[in-house]
Amino acid sequence: MSFQVSVAVNDGPFQKKSVTPNTTIGDLNNDAILIWKDTAIVYDISDESKNFGPTVTLEQLGVTQISMVYIYTTAFPCPSGDLRSIVPAQVRLISQFASAASSIFNGQSSSSAQSAQRTRRVEQDDEGEKSMFSRKLLDSPATFKALSENMFFRLKNEPHKLGYGLPELVERFLAKKDMTYKEFEQMFRSYVEEEVHKEEIIKNNPNSAEAKMFLEAKRNKELIDEQYLHSMTHHPEDMIAVTMLYINLTINGVPVKAFIDSGAQKSIMSMACAERCGLNGLIDRRFQSMARGVGGTEKIEGKIHLCDVKVEDAHFSCPFEVMARREMDLLIGLNVLRKHGCCINLKTSRLEFGNGTTTPFLQSNEIDSHLKEIMALPEEEMQFEDGST
């Protein structure tokens with residue numbers, strides 16, 4: 001079965017190549033001396049311990065349709081003489097971008113490359129410990145006790161580091177974090193016995209329905225891990241919380257930061273914002289009702305039928321439902337966006353109005369400042385839809 005894979009030669013641009021699992025390295029490039037797959041070297045002609053050559057197939061190198069393949073040939077300079085000193089330019093750029101993005105958005109001092117390396121080390125450590133789960137371990141009280149004590153200490157102090165390779169064990173532990181060591185030892189023995197039982201079924205009766213179920217779960221986890229690593233390496237921006245869309249505007253001379261939400265049917269103003277802008281007396285309380293949405297049900301205190309909103313140098317008349325909620329000052333919903341022919345231009349990061357007025361979306365630091373200072377919210381309450389602060 002053929003599939004397409006992304007291939008870059010000597011730090012050149014990626015090209016899509018139609019290949020099959022039996023496609024050889026010689027078919028791709030007969031002068032290949034070093035090949036990276038994603039973030040690891042999988043082909044090194046100088047490695048005498050392995051029989052590398054043009055006849056090696058992509059299947060032998062573990063190349064799949066989501067793999068990124070970097071090929072280096074005899075024409076690529078290697079001043080150090082060590083082929084393994086060659087690192088793909090794309091990987092270096094991704095690491096630099098991820099490091100900068102991590103520092104800006106998450107305030108982390110370490111680079112994403114170091115983070116990915118730590119993730120791989122944790123994964124390898126956890127898988128190494130998991131590979132120790134055997135009948136021999138269960139039959140050796142001293143060895144089992146030493147391992148269970150080590151696991152108990154790590155789960156008490158750094159469960160997140162075990163969550164990648166041993167998620168089920170971490171989940172069981174966190175369900176009862178205050179358990180004693182004796183209780184943990186019993187739970188850990190039960191967990192190890194289950195894992196050993198699965199491996200024994202797969203080994204002794206691979207064609208059984210139970211074995212096939214275990215194998216499928218194992219393959220799915222491997223695929224998830226591969227996709228996660230691929231995403232961390234080639235799409236690090238996906239790991240950064242997206243900044244929600246806010247704009248600056250003015251109501252009655254009072255500056256307001258408005259949240260742009262094209263998924264909201266109506267536009268909403270908080271009672272605090274209405275009072276701050278001197279609009280409290282214009283609330284028509286005959287329009288009291290209940291609003292139902294993803295966040296639950298909230299009471300609408302009334303409606304402001306016509307509110308003059310100034311964006312840049314233009315004025316727009318907007319209706320607003322008024323709520324007592326304080327988590328959001330002002331929400332511009334679809335009714336106002338459609339009324340004024342607005343376009344959310346993510347390419348230029350601006351909100352464009354039908355009359356030609358445009359205004360930029362705010363940066364994350366401006367939004368944080370708004371939530372803390374204007375809304376007077378504690379920092380721990382500043383949570384966006386994805387749960388990030």
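Using the three backbone atoms N, Cα and C, a Cβ is placed for every residue, glycine included.
What Swiss-Prot notes for the published mutagenesis of LEU245 to Phe is this: In mg563; defective expression of the proteasomal subunit rpt-3 in a pbs-5 (proteasomal subunit) mutant background. DSSP assigns LEU245 (mutagenesis position) to coil in the three-state reduction, outside any helix or strand. Take the CB of LEU245 (mutagenesis position) and look out to 10 A: across all protein chains shown you find 18 other CB atoms.
When Cβ atoms from all protein chains are considered, those within 10 Å of ASP261 (mutagenesis position) total 17, not counting its own. Record note (Swiss-Prot), mutagenesis ASP261 to Asn: In mg572; restores the levels of slo-1 in erg-28 mutant background; when associated with A-263. The unchanged residue is displayed.
When secondary structure is read from DSSP and collapsed to three states, ASP261 (mutagenesis position) falls in the coil class. For ASP261, the entry in Swiss-Prot reads active site, with the evidence type a curator's inference.
Counting Cβ atoms from all protein chains shown, GLY263 (mutagenesis position) has 8 others lying within 10 Å of its own Cβ. Under its mutagenesis annotations, Swiss-Prot gives GLY263 to Ala the following note: In mg572; restores the levels of slo-1 in erg-28 mutant background; when associated with N-261.
Sequence-distant neighbours of CYS277 (mutagenesis position) (same chain, 6+ apart, CB under 8 A from its CB) are ILE251, ASN252, VAL254, VAL256. As a published mutagenesis entry, CYS277 to Ser appears in Swiss-Prot alongside the note: In mg555; defective expression of the proteasomal subunit rpt-3 in a pbs-5 (proteasomal subunit) mutant background.
For the published mutagenesis LEU334 to Phe, Swiss-Prot gives the following note: In mg557; defective expression of the proteasomal subunit rpt-3 in a pbs-5 (proteasomal subunit) mutant background. Long-range neighbours of LEU334 (mutagenesis position) (same chain, six or more residues apart, CB within less than 8 Å of its CB): SER262, GLY263, ALA264, GLN265, LYS266.
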